[in-house]
Amino acid sequence: MSLQIGKPAPDFKGTAVVNGAFEEIKLADYKGKWVFLGFYPLDFTFVCPTEIVAFSEAASKFAERNAQVILTSTDSEYSHLAFINTPRKEGGLGGINIPLLADPSHKVSRDYGVLIEDAGVAFRGLFLIDPKGVLRQITINDLPVGRSVDEALRLLDAFQFVEEHGEVCPANWHKGSDTIDTKNPEKYFSKH
(Lines of atoms letter the chains of each structure in order from A; the text may use other names.)
(Lines give C-alpha, C1' and ligand atoms only; values in the text may rest on other atoms or scores of the structure.)
Protein backbone atom coordinates (compact mmCIF):
# COMPACT_ATOMS: atom_id res chain seq x y z
CA MET A 1 0.00 0.00 0.00
CA SER A 2 1.30 3.43 -0.93
CA LEU A 3 0.86 6.33 1.48
CA GLN A 4 0.18 9.77 0.13
CA ILE A 5 -0.51 13.04 1.87
CA GLY A 6 -3.98 14.29 0.98
CA LYS A 7 -5.31 10.78 0.33
CA PRO A 8 -7.29 8.49 2.65
CA ALA A 9 -5.21 6.97 5.43
CA PRO A 10 -5.00 3.18 5.42
CA ASP A 11 -7.72 1.67 7.55
CA PHE A 12 -6.54 -0.08 10.68
CA LYS A 13 -8.20 -2.31 13.19
CA GLY A 14 -7.09 -4.50 16.04
CA THR A 15 -7.08 -5.13 19.74
CA ALA A 16 -5.94 -2.24 21.90
CA VAL A 17 -5.53 -1.73 25.59
CA VAL A 18 -7.88 1.14 26.44
CA ASN A 19 -8.22 2.22 30.07
CA GLY A 20 -6.70 -1.06 31.21
CA ALA A 21 -9.03 -3.33 29.20
CA PHE A 22 -8.88 -5.04 25.81
CA GLU A 23 -11.01 -3.33 23.18
CA GLU A 24 -11.36 -3.75 19.42
CA ILE A 25 -10.70 -0.44 17.70
CA LYS A 26 -10.57 0.76 14.10
CA LEU A 27 -9.93 4.03 12.29
CA ALA A 28 -13.65 4.49 11.57
CA ASP A 29 -14.29 4.67 15.34
CA TYR A 30 -12.60 8.08 15.29
CA LYS A 31 -14.39 9.62 12.30
CA GLY A 32 -14.95 13.30 13.04
CA LYS A 33 -11.78 13.49 15.17
CA TRP A 34 -8.18 14.19 14.37
CA VAL A 35 -6.05 11.10 14.98
CA PHE A 36 -2.34 10.79 15.63
CA LEU A 37 -1.45 7.17 14.88
CA GLY A 38 2.01 6.58 16.26
CA PHE A 39 4.31 3.59 15.98
CA TYR A 40 7.09 2.56 18.32
CA PRO A 41 9.46 -0.44 18.22
CA LEU A 42 8.78 -2.48 21.36
CA ASP A 43 7.33 -2.54 24.84
CA PHE A 44 9.79 -2.64 27.75
CA THR A 45 12.59 -0.78 25.95
CA PHE A 46 14.27 2.57 26.55
CA VAL A 47 12.98 5.46 24.44
CA CYS A 48 9.51 3.97 23.93
CA PRO A 49 8.23 4.47 27.48
CA THR A 50 9.40 8.10 27.46
CA GLU A 51 7.35 8.79 24.33
CA ILE A 52 4.27 6.89 25.50
CA VAL A 53 4.28 8.62 28.88
CA ALA A 54 4.80 12.04 27.25
CA PHE A 55 1.88 11.56 24.84
CA SER A 56 -0.26 10.12 27.64
CA GLU A 57 0.44 13.08 29.92
CA ALA A 58 -0.65 15.39 27.08
CA ALA A 59 -3.85 13.41 26.33
CA SER A 60 -6.06 16.22 27.65
CA LYS A 61 -4.31 18.75 25.37
CA PHE A 62 -5.08 16.55 22.37
CA ALA A 63 -8.67 15.99 23.56
CA GLU A 64 -9.18 19.78 23.86
CA ARG A 65 -8.32 19.92 20.15
CA ASN A 66 -10.72 17.09 19.18
CA ALA A 67 -7.81 14.71 18.67
CA GLN A 68 -6.97 11.19 19.79
CA VAL A 69 -3.49 9.72 20.07
CA ILE A 70 -3.20 5.98 19.43
CA LEU A 71 0.19 4.32 19.75
CA THR A 72 1.02 0.91 18.33
CA SER A 73 3.82 -1.62 18.18
CA THR A 74 4.13 -5.16 16.89
CA ASP A 75 3.77 -6.47 20.45
CA SER A 76 0.64 -8.33 21.54
CA GLU A 77 -2.13 -6.78 23.60
CA TYR A 78 -0.92 -8.95 26.50
CA SER A 79 2.53 -7.40 26.33
CA HIS A 80 0.91 -3.94 26.18
CA LEU A 81 -1.17 -4.70 29.27
CA ALA A 82 1.87 -5.95 31.19
CA PHE A 83 3.82 -2.85 30.07
CA ILE A 84 1.01 -0.57 31.26
CA ASN A 85 0.65 -2.38 34.59
CA THR A 86 4.38 -2.37 35.37
CA PRO A 87 5.41 0.63 37.50
CA ARG A 88 7.49 3.32 35.78
CA LYS A 89 10.35 2.80 38.22
CA GLU A 90 10.56 -0.78 36.96
CA GLY A 91 10.60 0.11 33.25
CA GLY A 92 6.86 0.08 32.64
CA LEU A 93 4.27 2.75 32.05
CA GLY A 94 2.43 2.67 35.36
CA GLY A 95 -0.93 3.45 33.72
CA ILE A 96 -1.64 5.67 30.71
CA ASN A 97 -4.43 7.77 29.19
CA ILE A 98 -4.15 6.69 25.54
CA PRO A 99 -4.85 3.44 23.68
CA LEU A 100 -2.01 1.05 22.82
CA LEU A 101 -2.91 -0.89 19.69
CA ALA A 102 -1.43 -4.37 19.23
CA ASP A 103 -0.08 -5.23 15.77
CA PRO A 104 1.32 -8.77 16.13
CA SER A 105 0.47 -9.58 12.48
CA HIS A 106 2.50 -6.50 11.40
CA LYS A 107 -0.33 -5.50 9.03
CA VAL A 108 -0.82 -1.99 10.38
CA SER A 109 2.92 -1.30 10.52
CA ARG A 110 3.34 -2.63 6.98
CA ASP A 111 0.34 -0.65 5.65
CA TYR A 112 1.82 2.55 7.07
CA GLY A 113 5.29 1.80 5.67
CA VAL A 114 7.15 1.72 8.99
CA LEU A 115 7.80 -2.01 9.43
CA ILE A 116 11.42 -3.12 9.55
CA GLU A 117 10.73 -6.50 7.96
CA ASP A 118 13.83 -8.38 9.11
CA ALA A 119 13.51 -7.15 12.71
CA GLY A 120 9.71 -7.37 12.96
CA VAL A 121 9.47 -3.96 14.63
CA ALA A 122 8.33 -0.52 13.48
CA PHE A 123 10.23 2.71 13.02
CA ARG A 124 8.96 5.62 15.13
CA GLY A 125 6.26 6.82 12.74
CA LEU A 126 3.67 9.47 13.55
CA PHE A 127 0.75 10.00 11.18
CA LEU A 128 -1.79 12.81 11.45
CA ILE A 129 -5.19 11.85 10.06
CA ASP A 130 -7.91 14.49 9.75
CA PRO A 131 -11.58 14.06 10.77
CA LYS A 132 -12.45 12.86 7.25
CA GLY A 133 -9.82 10.09 7.38
CA VAL A 134 -7.33 11.91 5.14
CA LEU A 135 -3.60 11.65 5.84
CA ARG A 136 -2.24 15.14 6.50
CA GLN A 137 1.25 14.67 7.95
CA ILE A 138 3.91 11.96 8.25
CA THR A 139 7.00 11.88 10.44
CA ILE A 140 9.24 8.82 10.65
CA ASN A 141 12.26 8.65 12.94
CA ASP A 142 14.98 6.03 13.15
CA LEU A 143 14.83 3.92 16.30
CA PRO A 144 17.14 5.81 18.69
CA VAL A 145 15.40 9.22 18.61
CA GLY A 146 12.04 9.96 20.24
CA ARG A 147 9.40 12.39 19.03
CA SER A 148 8.24 15.72 20.40
CA VAL A 149 4.74 16.07 21.84
CA ASP A 150 5.05 19.85 21.54
CA GLU A 151 5.76 19.54 17.81
CA ALA A 152 2.80 17.20 17.36
CA LEU A 153 0.54 19.74 19.09
CA ARG A 154 2.00 22.58 17.00
CA LEU A 155 1.29 20.65 13.79
CA LEU A 156 -2.23 19.86 14.93
CA ASP A 157 -2.87 23.53 15.74
CA ALA A 158 -1.50 24.55 12.34
CA PHE A 159 -3.58 22.08 10.34
CA GLN A 160 -6.69 23.01 12.29
CA PHE A 161 -6.03 26.73 11.72
CA VAL A 162 -5.62 26.16 7.98
CA GLU A 163 -8.87 24.15 7.87
CA GLU A 164 -10.79 26.86 9.72
CA HIS A 165 -9.31 30.01 8.21
CA GLY A 166 -7.91 29.04 4.80
CA GLU A 167 -4.62 30.83 5.46
CA VAL A 168 -1.25 29.06 5.52
CA CYS A 169 1.19 28.72 8.40
CA PRO A 170 4.85 29.71 7.91
CA ALA A 171 7.88 27.98 9.39
CA ASN A 172 7.99 27.86 13.19
CA TRP A 173 4.36 28.98 13.41
CA HIS A 174 2.64 28.64 16.79
CA LYS A 175 -0.99 29.24 17.71
CA GLY A 176 -1.57 33.00 17.83
CA SER A 177 1.31 33.83 15.47
CA ASP A 178 0.88 35.58 12.15
CA THR A 179 -0.25 33.48 9.21
CA ILE A 180 -0.16 34.13 5.48
CA ASP A 181 -3.26 35.04 3.49
CA THR A 182 -2.45 33.60 0.06
CA LYS A 183 -4.60 36.32 -1.55
CA ASN A 184 -2.57 39.03 0.20
CA PRO A 185 0.85 37.60 1.15
CA GLU A 186 2.41 41.07 1.14
CA LYS A 187 0.69 41.78 4.46
CA TYR A 188 2.72 39.02 6.12
CA PHE A 189 5.99 39.59 4.26
CA SER A 190 5.98 43.34 4.89
CA LYS A 191 6.18 42.57 8.63
CA HIS A 192 8.52 39.58 8.56
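In case you wondered, yes, glycine gets a Cβ from its N, Cα and C as well.
Substitutions noted, but not modelled.
What you see is a predicted model, and the numbers here were worked out from it, not measured in a lab.
Look at Swiss-Prot and you will find C48 tagged as active site, cysteine sulfenic acid (-SOH) intermediate, backed by a curator's inference. Neighbour list (C48 (mutagenesis position), Cβ cut-off 8 Å, at least 6 residues apart, same chain): Y40, P41, L42, S73. According to its DSSP assignment, C48 (mutagenesis position) is helical.
What Swiss-Prot lists as domain 'Thioredoxin' is 3-161, and the listing cites sequence analysis.
Quoting Swiss-Prot on the mutagenesis of C48 to S: No nuclear accumulation of pap1.
Among the mutagenesis entries in Swiss-Prot is C169 to S, noted as: No nuclear accumulation of pap1. Look at C169 (mutagenesis position): DSSP puts it in coil. The Cβ of C169 (mutagenesis position) has 20 other Cβ atoms within 10 Å, all protein chains considered.
Taking a C-beta cut-off of under 8 angstroms and a sequence separation of 6 or more, K191 (mutagenesis position) has the following same-chain neighbours: D178. Reduced to three states, the DSSP call for K191 (mutagenesis position) is coil. Looking at Swiss-Prot, you'll find the mutagenesis K191 to D noted as follows: Peroxide reduction reduced.
Under its mutagenesis entries, Swiss-Prot includes K191 to R with the note: Inactivated by 1 mM H(2)O(2).
There are 9 other CB atoms within 10 A of the CB of H192 (mutagenesis position), with all protein chains counted. Quoted from Swiss-Prot, the note on mutagenesis experiment H192 to E, G, K, L, Q or Y is: Peroxide reduction reduced.
Each residue contributes its Cα atom, and for C169 (mutagenesis position) and H192 (mutagenesis position) those atoms are 13 Å apart.
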